[in-house]
Amino acid sequence: MSSNSDTGDLQESLKHGLTPIGAGLPDRHGSPIPARGRLVMLPKVETEALGLARSHGEQGQMPENMQVSQFKMVNYSYDEDLEELCPVCGDKVSGYHYGLLTCESCKGFFKRTVQNNKRYTCIENQNCQIDKTQRKRCPYCRFQKCLSVGMKLEAVRADRMRGGRNKFGPMYKRDRALKQQKKALIRANGLKLEAMSQVIQAMPSDLTISSAIQNIHSASKGLPLNHAALPPTDYDRSPFVTSPISMTMPPHGSLQGYQTYGHFPSRAIKSEYPDPYTSSPESIMGYSYMDSYQTSSPASIPHLILELLKCEPDEPQVQAKIMAYLQQEQANRSKHEKLSTFGLMCKMADQTLFSIVEWARSSIFFRELKVDDQMKLLQNCWSELLILDHIYRQVVHGKEGSIFLVTGQQVDYSIIASQAGATLNNLMSHAQELVAKLRSLQFDQREFVCLKFLVLFSLDVKNLENFQLVEGVQEQVNAALLDYTMCNYPQQTEKFGQLLLRLPEIRAISMQAEEYLYYKHLNGDVPYNNLLIEMLHAKRA
């Protein structure tokens, strides 16, 4: 911040748990934007003991054994980076034993315990750390961990003869095939994600859209407005204040899948999941995007992805809130003050951004971060999240030759294209090309939520206090997405890589959108008390 007073205001806000986005940032004339009460405020987030066990501490830091390296697919060595580690103790695995890959030591321990019907007790609190160096200290906790990661009691022979009950053969065969696919994919693709730097420089002189699009206004009049049933969504209501639709998440410790993703070093952060998932279909209800490619059962969805789905907002409720807000905006204006179509679109995008911020602040992992890190991540990716949200809406709901709005209305694409300026037309064209690519890939809801988290937890953001957590989330989500695509789309061997290659395209479109929005803002077409502009100023500061 440029002045002592601005810094003092910001520090005072932080003391009370609130930080204005864009406060003290310069406007187009170089003057600081005051920290008005109408700006979005972020609450001071205290780190919860969320359980990638209890070792995050006050700083929200990840435990040492989860300090993972940045996810890259350049020069990936299968032997080094995809080497299997025992899920019980972290030692090198020797093969499939009693339901999953384990080391020789844990195999023998599990077999002796079951065959001899041993009963152990723990002299501590039944949460002893089990690793290669101290796996023999507490047999009780070691055996419990064997069971929790999926070793099967029924696979041990009761007659003490060598060799287990080989009823898991098909599962082992499938798991081996999956690993070979991973190895081939990683070696073949050699992906390196780089953000595209091409941004169209030409700015349009003006934007006028045909009155045919004005059906947005008339359609909104037909929707019954029930303010009692809808929480307020205006600028005086911060999306960082708990609302009736805020999501609640169980502690990490209760999530079975995290034992695979979050408890071991980076080379073990892979979702092999030899046994079926326990999550029920009801655990992913509440999200209305029903994609055409929904063929996978919960048994083939990594547990981490199921938890990401739980963070998703209720789309009909978001749609109703935005429509109610637009109704109220129009009702409060006289005939001569009615919003232009462009102004209406800006309000629509602005309210969509509010819902995205609400989603982020209630999401798993993100809420573990301190306020400063949350602000930096959101300021970095807000436009990408908006574009991704729009793109996915078109993939799922859009019809050929039309644009599907967040309010649930279809607008003729050709009308917008014929009336828009050069830059907006180009931007829309690129967006439609991306929609077509994702449709051809059969882009689905599970992949959508993974990409959202990959965009939000960007490794490009500098000066993060808890970069290790961001890095860990990137690797976990990448691993879950890889497993999901391999398991559910085996015929599309390159799908994982193709999805990742869409991220630079989303970044390029978002950069174009930011430039266009800033141009319209300089022309006075977008008001200051707008979250889009506050975010834009914060990113450019």
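Quick reminder: no glycine exception, Cβ is built from N, Cα and C everywhere.
Within its own chain, C86 (Zn(2+) 1 binding site) has K92, V93, L101, T102, C103, S105, C106 as residues 6 or more apart in sequence whose C-beta sits under 8 angstroms from its own. The secondary structure of C86 (Zn(2+) 1 binding site), as reduced to three states from DSSP, is coil rather than helix or strand. Per Swiss-Prot, the feature Zn(2+) 1 binding site maps to C86, C89, C103, C106.
According to Swiss-Prot, the mutagenesis experiment Y96 to A carries the following note: Slightly reduced DNA binding. Strongly reduced transactivation; when associated with A-168 and A-172. In the shown protein chains, 20 other C-beta atoms lie within 10 A of the C-beta of Y96 (mutagenesis position).
Annotation for C141 (Zn(2+) 2 binding site): same-chain Cβ neighbours under 8 Å, separated by at least 6 residues, are C122, E124, Q126, N127, C128, I130. The Zn(2+) 2 binding site annotation in Swiss-Prot covers C122, C128, C138, C141.
A mutagenesis experiment is reported in Swiss-Prot for this position, S148 to R, and the note states: Increased ability to activate transcription of target genes. Secondary structure from DSSP puts S148 (mutagenesis position) in a helix. Counting Cβ atoms from all protein chains shown, S148 (mutagenesis position) has 12 others lying within 10 Å of its own Cβ.
Among the mutagenesis results in Swiss-Prot, D159 to A has the note: Strongly reduced nucleosome-binding. Slightly reduced DNA-binding. The residue drawn here is the original one.
For the mutagenesis result F168 to A, the note given in Swiss-Prot is Slightly reduced DNA binding. Strongly reduced transactivation; when associated with A-96 and A-172.
Swiss-Prot lists Y172 to A among its mutagenesis entries, and the accompanying note reads: Slightly reduced DNA binding. Strongly reduced transactivation; when associated with A-96 and A-168.
K270 to R appears in Swiss-Prot as a mutagenesis experiment; the accompanying note says: Impaired ability to act as an anti-inflammatory role during the hepatic acute phase response.
Restricting the average to the domain 'NR LBD' (300-539) gives a pLDDT of 89. Under the heading domain 'NR LBD', Swiss-Prot lists 300-539.
Annotation of the mutagenesis experiment D314 to R in Swiss-Prot: Decreased interaction with PPARGC1A; decreased ability to increase transcription of target genes.
Its Cβ taken as reference, T352 (mutagenesis position) is surrounded by 23 other Cβ atoms within 10 Å in the chains shown. According to Swiss-Prot, the mutagenesis experiment T352 to V carries the following note: Reduced activation by the synthetic agonists RR-RJW100 and GSK8470.
What Swiss-Prot lists as phospholipid derivative binding site is G421, A422, T423, L424, Y516, K520, and the listing cites experimental evidence. Under the DSSP three-state reduction, T423 (phospholipid derivative binding site) is assigned to helix.
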Least Cβ-crowded entry, counting other Cβ within 10 Å, from the binding-site residues listed as C89, C106, A422, L424: A422
Rounded inter-Cα distance in Å - T352 (mutagenesis position), C89 (Zn(2+) 1 binding site): 45
Rounded Cα-Cα span from D314 (mutagenesis position) to K520 (phospholipid derivative binding site), Å: 31
Proximal residue to Y96 (mutagenesis position) among recorded positions C138, D314, T423, Y516 (C-alpha distance): C138
Of the binding-site residues listed as C89, G421, A422, T423, L424, the one whose CA lies nearest the CA of D314 (mutagenesis position): L424
